[in-house]
Amino acid sequence: MSAYTSLNFLFLLTFFIGSLRVSAQLQDPTYVGHVCTNRISRNSIYFSNLQTLLTSLSSNNAYFSLGSHSLTKGQNSDMVFGLYLCKGDLSPESCRECVIFAAKDTRSRCPGGKEFLIQYDECMLGYSDRNIFMDTVTTTTIITWNTQKVTADQSDRFNDAVLSLMKKSAEEAANSTSKKFAVKKSDFSSSQSLYASVQCIPDLTSEDCVMCLQQSIKELYFNKVGGRFLVPSCNSRYEVYPFYKETIEGTVLPPPVSAPPLPLVSTPSFPPGKGKNSTVIIIAIVVPVAISVLICVAVFSFHASKRAKKTYDTPEEDDITTAGSLQFDFKVIEAATDKFSMCNKLGQGGFGQVYKGTLPNGVQVAVKRLSKTSGQGEKEFKNEVVVVAKLQHRNLVKLLGFCLEREEKILVYEFVSNKSLDYFLFDSRMQSQLDWTTRYKIIGGIARGILYLHQDSRLTIIHRDLKAGNILLDADMNPKVADFGMARIFEIDQTEAHTRRVVGTYGYMSPEYAMYGQFSMKSDVYSFGVLVLEIISGRKNSSLYQMDASFGNLVTYTWRLWSDGSPLDLVDSSFRDSYQRNEIIRCIHIALLCVQEDTENRPTMSAIVQMLTTSSIALAVPQPPGFFFRSNHEQAGPSMDKSSLCSIDAASITILAPR
């Protein structure tokens, strides 16, 4: 009986170990990150087309050997564009398994999403209502970093080595005729090698592939020992360890057709009549191992559940421990700014001063030192660290670190050489440096930055303080949205919020926010519209403008010019006729759509970016703006009834001088 029991137990144990082995062989793809935007109804035609597309992508075996496949389903506004891209060194079977898993994962991670991009180590899958896969300049990005930093003494040499390796990889991938995939390895030292991998979707031309990869490489922060950057049309990655199949002379070796069999454990032979003893010996060896495995799994699961619960219960906006790896020592910051010398002072923000600094590795930074006497500063400080640490976009200022010691609260940002937009925009001596081409580029960059906050980042973020002073310009006059102290994070399904404490800058605030504390993505859209009018005119919204014996702010003034058929009277005289008439009128039109009083009438940032980049898109007729100052001879028509409600409180929003 005991032998029978032992054999039963041995059978169950063998089954258990076999199950573990099968599970290991069928391991899920390694998740990296995803972007999910624009929820849609499950009852819509678009959603039905999406389900058909996902099924088609994951079931057509003919394309897995190519490693990539694109499809469209539906027509007109219900059309869905879809694509998958498997890593260039992946076997067709592994590619198939990853795509099937991704299609299923899509339905759980982004139920009802109109645009989605998910990345695994093995493959990428995405879909959208527009062809984002052939667009080499997109706001849909996934960026990840290795948490380990390069030592200061090795930083410059490391950066140069990685950049050189990535560029060579990009050239090789672009010139590839098939998968547009390349991997390279170089020796950084006698004991350390660097590894790089780049890939474009096969449908891109060589020129577009190079352009896409060059842009992605620019976004990588090489002071980390590893990182990757993904957009729908290309991706790049570097590490200090091999993460791809070994290569010979730059050619990727094909993976084996099937995995080699696991080595079998040889069973010792026993003399006849010793069967019982052999069973006991096998059990004595295997049982403790199996029990140890079970205990380890149980302990790991227990701690994992505790961590998950802790993460769920902790308010995200007050938790800066996740950014702990970004923390600077106060002495380092003090030395970098020469003890916060007035010679290094760049300006003053709402809660403190901003200084220029130079870190020990030679990197120039902007140091924002919050005032010690600011009662509101600590909350905004923690908020800014948590929000900005998770953002990676070319049109958003990069947070490099922070310092929180005793009473000191300091934020360390990348140094942007050309100061802020208002420095050029509202100074008659500097305005000439902003021709219309530059201003148009700035408008587009700001729009893409805000779109990333609203739609393409992992969090939905409302900036709440968008203004010319919070737009920094780099050496090439590219805009970077800054100052996230007022920003708020929205939940996935949240569309608006209320606050009793209205913060921000009067003149840029939307009516519903200034008067009722209600804010949403459309609040940022309103601020963006005001900012566009300032960029076009070179004038501040807070100033007073006289027209037909009546006064108003810049928004009101623009509306009257538009109504009178003379919108070009708004244009900054510093660039006179050096602009395209239709282009600038279209920008004024878009700005007026943004500042409409009814939030439902204001376009989304996604629509605004499309309006700016596609001249064929028809624009709606703008309605009167919020805070509309109506002159005595203007009558409130059907579209103006609601505007009159705002004129009562207008003086509390834009400071008026007595008449």
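Along the chain as shown, residues are numbered 1 onward.
Placed from the backbone N, Cα and C atoms, the Cβ positions cover glycine too.
None of the substitutions listed is reflected here, since the structure keeps the original residues.
Asp465 (active site, proton acceptor) has a Cβ environment of 22 other Cβ atoms inside 10 Å. Swiss-Prot lists Asp465 with the feature active site, proton acceptor, giving sequence analysis as the kind of evidence.
Other C-beta atoms found within 10 angstroms of the C-beta of Gly352 (ATP binding site) number 22, with every protein chain shown included. Among the features that Swiss-Prot reports, ATP binding site is placed at Leu346, Gly347, Gln348, Gly349, Gly350, Phe351, Gly352, Gln353, Val354, Lys368.
Per Swiss-Prot, the feature domain 'Gnk2-homologous 1' maps to 28-132; the stated evidence is sequence analysis.
What Swiss-Prot lists as domain 'Gnk2-homologous 2' is 138-243, and the listing cites sequence analysis.
Here Swiss-Prot describes Lys368 to Glu as a published mutagenesis experiment; the accompanying note says: Abolishes the interaction with CRKIPs.
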Exercise. For Lys368 (mutagenesis position), find which of the recorded positions Gly352, Val354, Asp465 come within 10 Å, Cα to Cα.
Key: Gly352, Val354
Quiz item: In angstrom units, rounded to an integer, how far apart are the Cα atoms of Asp465 (active site, proton acceptor) and Leu346 (ATP binding site)?
Solution: 20
